[in-house]
Each structure stands twice: as structure tokens, then as C-alpha cells.
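Over in Swiss-Prot, the protein carries these features:
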- Glu113 to Gly: In strain: mutant ts227 (VARIANT)
- Ser293 to Gly: In strain: mutant ts1 (VARIANT)
- Glu416 to Gly: In strain: mutant ts1 (VARIANT)
- Asp475 to Asn: In strain: mutant ts227 (VARIANT)
Amino acid sequence: MNTQILVFALVAVIPTNADKICLGHHAVSNGTKVNTLTERGVEVVNATETVERTNIPKICSKGKRTTDLGQCGLLGTITGPPQCDQFLEFSADLIIERREGNDVCYPGKFVNEEALRQILRGSGGIDKETMGFTYSGIRTNGTTSACRRSGSSFYAEMEWLLSNTDNASFPQMTKSYKNTRRESALIVWGIHHSGSTTEQTKLYGSGNKLITVGSSKYHQSFVPSPGTRPQINGQSGRIDFHWLILDPNDTVTFSFNGAFIAPNRASFLRGKSMGIQSDVQVDANCEGECYHSGGTITSRLPFQNINSRAVGKCPRYVKQESLLLATGMKNVPEPSKKREKRGLFGAIAGFIENGWEGLVDGWYGFRHQNAQGEGTAADYKSTQSAIDQITGKLNRLIEKTNQQFELIDNEFTEVEKQIGNLINWTKDFITEVWSYNAELLVAMENQHTIDLADSEMNKLYERVRKQLRENAEEDGTGCFEIFHKCDDDCMASIRNNTYDHSKYREEAMQNRIQIDPVKLSSGYKDVILWFSFGASCFLLLAIAVGLVFICVKNGNMRCTICI
């Protein structure tokens, strides 16, 4: 008996995974959070602190002519109390005032003291010239036990004018001084307020006393006020020191009939300097340009949170203790599961999903997989483009803050010279402005950095897409599935922007036609395989039943049913 058995095999052809190249960016496991204009706590790969919080607890004076006044108060360098004898003339880049310093010996005060102090701090030192005043009919040697050298004395730069004898009349006198130099002169004089009317009569004679001072820009009359006051340094009297700035070729005239403390020499400022009030140690072995009462700030950061009264070339004081400046792209950490599973083609993901922590030599880069294996490489062109734009960001921020805040400084310095001091609440208000501006500037720069990083990523994506054209297809995750065999040299040409599209066009088109009609996602492959197996089994069963039916019909096979 001839029995023919036909066997059919159903072969389901599933296309193998194509070569693939993915675009990605650098990521770290733990980034740094910064604030932008639109969002707080944005995580970035890198960030730099812009607020300095540490300093050197010393006055760094290396390379500077430093004058440490010690017990001498700065204003005393003009009038000359005993504690200031060695500082009557000096040159300095840095003037240090100490808490123990005293401006006076005989009790009194300087009018518009703070404004005068500001002028002297920036003076660069003091040079002096005799005013040439001579007197007759009076005494010029008044002394006091409050100003002691070897015995009773007086201010070295002033003359205490007294009646020729006790209770004698003081003559009306007029003295003038013309500034013949090219620089402005600082002129200081005093008005003596006796401890009582009796004391005033003893020193200057009876009658009302009047002192008049005038120049082309200044005119003022003074009347002494004798009276009982608490004793200081054994004295109940007071001396009020007044001052003016005398322009070149201008003349100052003094008219008086007693109670006048006459200047002996005019003072001239030598240049520019910086003055600070501090009690910390001076160190000639370190350098600095920014000083405050607690030491030296040597930071190159744009802001500081150490002291609002720092002087010199300083970071601007802000209330915030930290303002982080983004110097890297937005961070999207790579999930640990993907790091563990990577190695199969399907595990490679592009920039749309997550960053790559393995990309350590660049900000942007590629991953590929082909028959030769897997590889990762940075794209230096896009990385360098981003770095070039971000490098110097800190310096640009310093320029912005210095320009803006120095302008405010200059405006208020002028006001300070006019009114004698700067109101504390005004300084506090300006600190608020600085703090707000600093936070705004940093947020703007952070926004720009993140936008810039995204822009460079998009540029790289467009560069690859334009090269591959229809030779590949983007899968929606930042990866391109290539429709032709692409070895390592081929992958390198894509990265280097030298890929020849036409060279692979024909192969890519043929593979695309085969793949497109049955393009299946990996999630459905198991279902199709089981369906194919079931269909094959059903077909074989149908053939077997058909053969049995034909054999029975032709008599070649007999079927007997027993009950």
C-alpha cells in the first residue's frame, strides 16, 4: 500500500534587531539643586557657589604701605594730640584705625566728623604746609594738663590763643591764608567753650566773643557757649573743631576776638588709600584687596555674606548665605535598573529618557550597538560649544554686580560727603536691593544655562537626523534604528559628521521594504510565535484527517466501530 504523507512547515520570519545609535547627555547620580526664574530646586550636573562665607582673620598688608594708627584716632592726624605725634605726616595705601584710638586730648568733638573721616580714609596720607600766621599782643602758648607730653601741652597742629594776661582784653584780629598749591587744602580750626563765664573772662577778657570764618564757598560765624559740664580728662570745657576744603588759589579769612583755636598748618591729601576700622592682627605675608573689621576677604566670588561694611575691591554683601550658579546641564539621573540591564540592544536609551552616568569625558555623546558590540563616545563639538558659552559665566556675573553696585556706592558716597554720614536704614535698604538683584541675576544665568544645554542637545540631534535621512528611523527615545549594516567606522562617521548617506542608500531601502510590512514591537513577538505554532499544528491535523478520509473513500482503509 502506497501511503503519501505531506509535511508543511510554517516559517515566521522575524527581522533581527537593526544597528542602532543613540544620543545622550552626561548625568550624575547626585546633582546639585539651583533656582531659576521659573522654578526652584532644579537639579543640575554642576553648580558653583557665588556667596563667600569665609575670610582670613588678619589684615593682609603684603605689597601695601600700611599705617597702623594704634592709639591715635584718624582725625587726630590733623590736629595733633600727643598720641598722634608720629602720624602728623604720612603716606599710606592702607590706614588702620583701632578701637583704642582717640582723636582728642582736651575734650571736644569734630563737626561733620564722619564726612571728614571718610575723606581722610581715602587720602593716601597727609602732607602739611605752614599757614604763616604771626601774632602780637596775645599769648600763643596755651597748654592743658589734658594733653600731656613731658608736661602740660596742647595739640601740635593748633595754637591756643589767650589774652596777654589773665582777664585782659583780647584784641580784634584778622588772619588770612591763601592756598597757592594745585591741590585743595584741608583747614581745621577750633572754638573753645569754657567751663564757666569766669574762666572765659580769665582767658579772653570780658565781653561777647565772636569768630567769623569765610572763603569763596564758605561763611560761618561762631559764638562760644561757656557753661558747666561734666569733667573729662580733668576739664569741664570743650573744643569744637570745624573744617573746610579750600580750593587752589582761594583764600580763607579768620576774624576773632577770643575763644579761637587757630590752625598752625594746612593739610594736603597725598593720593588715594583705603581706611578700615579693625582690631585684628596685621600680617605682611598675605595679600588682600577687601577688608572688614574681622580681617580680609580674599575671595573672587561676586557676593559675600561676611560683613556689610567691607571696603575695597570686595564681593558685594548679600543677605543670602548661598546662591548656586549652574555651570552644567539639567541632571536626569539614570535609573539603577537600566544600568544593570544595559548590554542588550533594547536597553540602550537616548536623551529623551535619561542621562548617562558613564559619559564622563563630555556633556553630550553617542551610544551605539552593531555586530561588533557596543560603544560610548562623547561629542566634543557640542560639548565645547556649551562650555565656551558657560566658561566665564562667573566672571560676567562679577562684572554685572560690580557695575551695578559700584554705581550705587558712588551715588551714596557723594551724598555722604554732603550730609556728613550715611543713615543706617538707608544702608540696610541698599543691602535689600543688592540681595534681591543678586538672586535675580543668578536665577537668570541659571535659566540661560539650562536652556543653552537643551539647545545644544537639539542641535546635535538635528545634525544626526540630517545625515541619516531615510537610512534610519528615530524611535522616539533619542535613538536611530539604522536600516543597513553599520560597523564601527560607519558609526564613527555619523559621530564625526562625515557619514555618506548615498553609500548605504540602496541597502537601507531594501531592508526598509522587508521590515516595514511586518514591523513589530518586541512586546508582541511572543504572541506571534505562539500563534504561528498553533496554526502549524492545526494545519498538520487537517492534512492528517484529509488523508484518512480519502483512504476510507477509496477503500484503501477501513474503519470498524465496535460497541
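Yeah, the Cβs are placed from backbone N, Cα and C, and that goes for glycine too.
Original residues only: the substitutions mentioned are not part of this model.
Source: prediction; values computed, not measured.
Features per Swiss-Prot, on structure.
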residue : record           : DSSP (3 states)
Glu113  : variant position : helix
Ser293  : variant position : coil
Asp475  : variant position : coil
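Every protein chain considered, the tally of other Cβ atoms within 10 Å of the Cβ of Ser293 (variant position) stands at 15.
Here the Cα atom of Glu113 (variant position) is found 76 Å from that of Asp475 (variant position). You'll find the Cα of Ser293 (variant position) roughly 63 Å from the Cα of Asp475 (variant position). Around Glu113 (variant position), a 10 Å sphere centred on its CB holds 16 further CB atoms from the protein chains shown.
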